[in-house]
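**Student:** My structure is below; once you've seen it, I'll send some questions.
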Amino acid sequence: MYDAIVVGGGFSGLKAARDLTNAGKKVLLLEGGERLGGRAYSRESRNVPGLRVEIGGAYLHRKHHPRLAAELDRYGIPTAAASEFTSFRHRLGPTAVDQAFPIPGSEAVAVEAATYTLLRDAHRIDLEKGLENQDLEDLDIPLNEYVDKLDLPPVSRQFLLAWAWNMLGQPADQASALWMLQLVAAHHYSILGVVLSLDEVFSNGSADLVDAMSQEIPEIRLQTVVTGIDQSGDVVNVTVKDGHAFQAHSVIVATPMNTWRRIVFTPALPERRRSVIEEGHGGQGLKILIHVRGAEAGIECVGDGIFPTLYDYCEVSESERLLVAFTDSGSFDPTDIGAVKDAVLYYLPEVEVLGIDYHDWIADPLFEGPWVAPRVGQFSRVHKELGEPAGRIHFVGSDVSLEFPGYIEGALETAECAVNAILHS
């Protein structure tokens, strides 16, 4: 019998299991895969032997991500500044300026008016209340419709749409304007804060922090997929794929939201919550690391290509670099190397593409999706409730974070809440 069973070994599960263990609780962590870390996934590059790369979450900002900063300090995990952008090759229209902020002076007044509207709408969001509790349905519309209402000139319109595509992992007709505004609110109500959070990276990969946290958890079982959680009796029974069952007083579900529909909950979860879980969120974000020859250090490209953003990741050799591109898996097939080359050459016709590296999070049955991005109309219907306890079952992870959804910080935030709830129950 355990005091708590934690299902899932990403950062939320690791923090929950570690903190409960350090509070004197007997804890079992069950992870379905062969590794810990979840969507924070550092491994050797498939193209550059000996080079460690981040296939999943990679960036942090100490001001915006204080819990993650505290974990790094706790274990002495080194970080480095993210690649500084010093050269710009945008495709935003003939009047765009090739610099970090490419908006021409002729569009400044329109950008000022649109910025006012964006910040006004973002300030309607109280991060603690949940999007379903604030009468925000009028903002939960397709992003392209919202941007149309901003009446932006061509360059600033495309600049906004490109970065939104990068951050949300959805084309504008499928993305929710409310979710874009939620990200602005999460970054201290700063539009630039969303982009400037790409500030630091793990010097040696996120696995350093994963390994350090896991050392404080005595009992971890890998390749143990949970199929059922039954709290109808005096204790909570957790059943795994091979039929074995474990018992605990409390359970923390720390797996991605899109996998919860594969778990049989007894009794069933509340209907309103269950409907969104069955649908799954609509995130399709695709991060591709591209090995190239002939690219400048510090290059940044933003534009109307199938890669809305393409920028420097790291040096490989004097003439070779890794670039990172963002798009979505519904719009682009990363297995089509010809399409990858065309997408890169659209911005950088002088470079040679040598190889690509990525992880298909949607096809991976342990994730069934990348970082969270709701379908239009989902989170104004059910949002905060997704992360609320259901009896003795607690739900954590960056997918259900109110403060920092989609970030490691959000995973740590939700774990903190669940641990406090269990310790004070």
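Cβ atoms are placed via backbone N, Cα and C, with glycine included.
Residues as originally present; substitutions not included.
From a predicted model like this one, the values you see are computed outputs, not experimental measurements.
Relevant sequence annotations retrieved from Swiss-Prot are reproduced here:
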BINDING   SER12, GLU31, GLY38, ARG39, GLY56, GLY57, ALA58, TYR59, VAL226, SER398, GLY406, TYR407, ILE408  FAD binding site
MUTAGEN   ASN166 to Ala  30-fold decrease in kcat/Km and kred for (S)-6-hydroxynicotine, with larger effects on the kcat/Km value for (S)-6-hydroxynornicotine
BINDING   ASN166, TYR311, PHE326, TRP371, TYR407  (S)-6-hydroxynicotine binding site
MUTAGEN   HIS187 to Asn  3-fold decrease in kcat with (S)-6-hydroxynicotine as substrate
MUTAGEN   HIS187 to Gln  No change in kcat with (S)-6-hydroxynicotine as substrate
MUTAGEN   LYS287 to Met  10-fold decrease in kcat/Km and kred for (S)-6-hydroxynicotine. 6000-fold decrease in the kcat/Km value for oxygen
MUTAGEN   GLU300 to Gln  1.3-fold increase in kcat with (S)-6-hydroxynicotine as substrate
MUTAGEN   TYR311 to Phe  4-fold decrease in kcat/Km and kred for (S)-6-hydroxynicotine, with larger effects on the kcat/Km value for (S)-6-hydroxynornicotine
MUTAGEN   TYR407 to Phe  No change in kcat with (S)-6-hydroxynicotine as substrate
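Quick one: how deep are these features, and who are their neighbours?
**Tutor:** Note: TYR407 (mutagenesis position) has non-local neighbours GLY57, LEU60, HIS65, SER197, SER398, SER401, i.e. same-chain residues 6+ apart with C-beta under 8 A of its own C-beta.
In the three-state DSSP classification, ASN166 (mutagenesis position) falls within a helix. A 10 Å cutoff on Cβ-Cβ distances gives ASN166 (mutagenesis position) a total of 23 other Cβ atoms nearby, all chains included.
DSSP gives TYR407 (mutagenesis position) a coil state; it is part of no helix or strand.
In three-state terms derived from DSSP, HIS187 (mutagenesis position) belongs to neither a helical nor a strand segment and is classed as coil.
All protein chains shown were included, and the count of other CB atoms within 10 Å of the CB of HIS187 (mutagenesis position) stands at 20.
Its own atom aside, the Cβ of LYS287 (mutagenesis position) has 23 Cβ atoms within 10 angstroms in the protein chains shown.
Neighbour density for GLU300 (mutagenesis position): within 10 A of its CB lie 23 other CB atoms from the protein chains shown.
Look at TYR311 (mutagenesis position): DSSP puts it in a strand. TYR311 (mutagenesis position) counts 24 other C-beta atoms within 10 Å of its own C-beta, drawing on all protein chains shown.
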**Student:** Kindly assign LYS287 (mutagenesis position) to one of the three DSSP-derived states: helix, strand or coil.
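**Tutor:** Reduced to three states, the DSSP call for LYS287 (mutagenesis position) is strand.
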**Student:** When the Cα-Cα distance from GLY56 (FAD binding site) is computed for each of the recorded positions ASN166, LYS287, TYR311, PHE326, which gives the smallest value?
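**Tutor:** Nearest candidate: LYS287.
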**Student:** Could you give the Cα-Cα distance between ASN166 (mutagenesis position) and GLY38 (FAD binding site), in whole Å?
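**Tutor:** If we compare the Cα positions of ASN166 (mutagenesis position) and GLY38 (FAD binding site), the gap is 21 Å.
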**Student:** Could you give the maximum C-alpha to C-alpha distance in Å for the residues ASN166, TYR311, PHE326, TRP371, TYR407 that bind (S)-6-hydroxynicotine per the record?
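**Tutor:** Binding-site diameter by Cα atoms for (S)-6-hydroxynicotine: 20 Å.
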**Student:** Please find, for SER12, GLU31, GLY38, ARG39, GLY56, GLY57, ALA58, TYR59, VAL226, SER398, GLY406, TYR407, ILE408 as listed binding FAD, the greatest distance between any two Cα atoms, in Å.
**Tutor:** 30
**Student:** Do you know offhand how many angstrom separate TRP371 ((S)-6-hydroxynicotine binding site) and VAL226 (FAD binding site) by C-alpha?
**Tutor:** 21
